[in-house]
Amino acid sequence: MIGNPVIQVPSSLMPSSSMIACPRVSPNGVPYLPPKPRTRHLVVRAASNSDAAHGQPSSDGGKNPLTVVLDVPRNIWRQTLKPLSDFGFGKRSIWEGGVGLFIVSGATLLALSWAWLRGFQMRSKFRKYQTVFELSHASGICTGTPVRIRGVTVGTIIRVNPSLKNIEAVAEIEDDKIIIPRNSLVEVNQSGLLMETMIDIMPRNPIPEPSVGPLHPECGKEGLIVCDRQTIKGVQGVSLDELVGIFTRIGREVEAIGVANTYSLAERAASVIEEARPLLKKIQAMAEDAQPLLSEFRDSGLLKEVECLTRSLTQASDDLRKVNSSIMTPENTELIQKSIYTLVYTLKNVESISSDILGFTGDEATRKNLKLLIKSLSRLL
């Protein structure tokens, strides 16, 4: 048999006791017909052995591998639902139970997360400590102002206590491992485009090495760091308000000086101009007198003579340069050096002879004898 013919058999043709139409009577005595029977179609497939043998491999071979992979969880789900359906758990009840389980698990996870966050906050709260900065001017310090150590934010201002004497800014440091040395420089600075106020802490040398933290009871005895709720003094750093005040004072002083001295300066300038007028007249007269002299000097041949003299000096310098180059040849230079060496040697000999003569004539007895000899010779002559 070729193919898989389908034979539809109406269920109405099948023998059934319900197919016998019997008139029925209602309780009030009115007869009525029985309900129309529902027709059911049964599908019967006929297949040969050969088709059954070859049909399965062909259907499996034509499936997409992705479809096969996606069918695996579906088949697992179906296999899981079968035993549950035997105990009265339908598909709807399973979905409702899954939704309820999801809601319960989500609520449990949310509660655990909230408990963990609260525990973390409580643990971090026990590790924080407070310090008080004593300042002469607030300079915009308010709740939330950052506190920095070497440019790193380590805490914030939680409260500001103003008074007529000073300002006390209470800061909360985030971790007790962050210490503030006693010798630190605390400044209130304003920086940035919006001139944000911040408290900068700059530790100075020598950097302390405490053995206990700021929350330890023995912290105050060491005196190396700022302990919990202790006070440290601060100074005013870069302040926009102070800069504006300085420029305002300078402007007022300049304005006062300018208004006071403008009139006196104008009077002095006028007096100087009046005193300079005779001098200007004299300069003008001298210029008029010098103009004829300049014209005569220009018309005379003095300029030409000066030019000739300059040319003569130039030629003389050229001649001297040539003579120098002709005389100071390497041979002449060597001869001059030898002559200088000979002269030096001769002078040394003369010096030795003169020293000998000086040593001979330097004796008193020799001088007397020479005088007597000269006198005797003069008598003989």
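Cβ coordinates come from backbone N, Cα and C, glycine included.
Original residues only.
What Swiss-Prot notes for the published mutagenesis of Gly98 to Asp is this: In tgd2-3; accumulation of trigalactosyldiacylglycerol. Annotation note: Gly98 (mutagenesis position) sits in a helical segment as assigned by DSSP.
Experimental mutagenesis is annotated in Swiss-Prot for Gly192 to Ser, with the remark: In tgd2-5; accumulation of trigalactosyldiacylglycerol. In the structure as shown, the Cβ atom of Gly192 (mutagenesis position) sits within 10 Å of 9 other Cβ atoms.
Long-range Cβ contacts of Pro203 (mutagenesis position) within its own chain (separation 6+, distance under 8 Å): Ile149, Arg150, Ile180, Pro181, Asn183, Ser184. Among the mutagenesis experiments that Swiss-Prot reports, Pro203 to Ser is described with the note: In tgd2-6; accumulation of trigalactosyldiacylglycerol.
A 10 Å cutoff on Cβ-Cβ distances gives Lys221 (mutagenesis position) a total of 10 other Cβ atoms nearby, all chains included. Lys221 to Ala appears in Swiss-Prot as a published mutagenesis result, with the remark: Reduced phosphatidic acid binding.
Where Swiss-Prot documents Gly234 to Arg as a mutagenesis experiment, the accompanying text is: In tgd2-1; loss of function resulting in accumulation of trigalactosyldiacylglycerol and smaller and slightly pale plants. The DSSP secondary structure for Gly234 (mutagenesis position) is coil. Gly234 (mutagenesis position) counts 22 other C-beta atoms within 10 Å of its own C-beta, drawing on all protein chains shown.
Non-local contacts of Gly237 (mutagenesis position) by the CB criterion (under 8 A, 6+ apart in sequence, same chain) comprise Glu187, Val188, Asn189, Gln190, Asp200. Annotation of the published mutagenesis Gly237 to Arg in Swiss-Prot: In tgd2-2; accumulation of trigalactosyldiacylglycerol; the original residue is retained in the structure shown.
Experimental mutagenesis at this site is recorded by Swiss-Prot as Gly251 to Glu, annotated: In tgd2-4; accumulation of trigalactosyldiacylglycerol. Gly251 (mutagenesis position) counts 10 other C-beta atoms within 10 Å of its own C-beta, drawing on all protein chains shown.
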>> Quick check for the class: what is the C-alpha distance, in angstrom and rounded, between Gly234 (mutagenesis position) and Gly251 (mutagenesis position)?
In response: 30
> Just counting, how many other CB atoms are there within 10 A of the CB of Gly98 (mutagenesis position)?
Replying inline: 10
> Taking just the CA atoms, what is the gap between Gly98 (mutagenesis position) and Lys221 (mutagenesis position) in Å?
Replying inline: 63
> Measuring Cα to Cα, how many angstrom lie between Gly251 (mutagenesis position) and Gly192 (mutagenesis position)?
Replying inline: 26
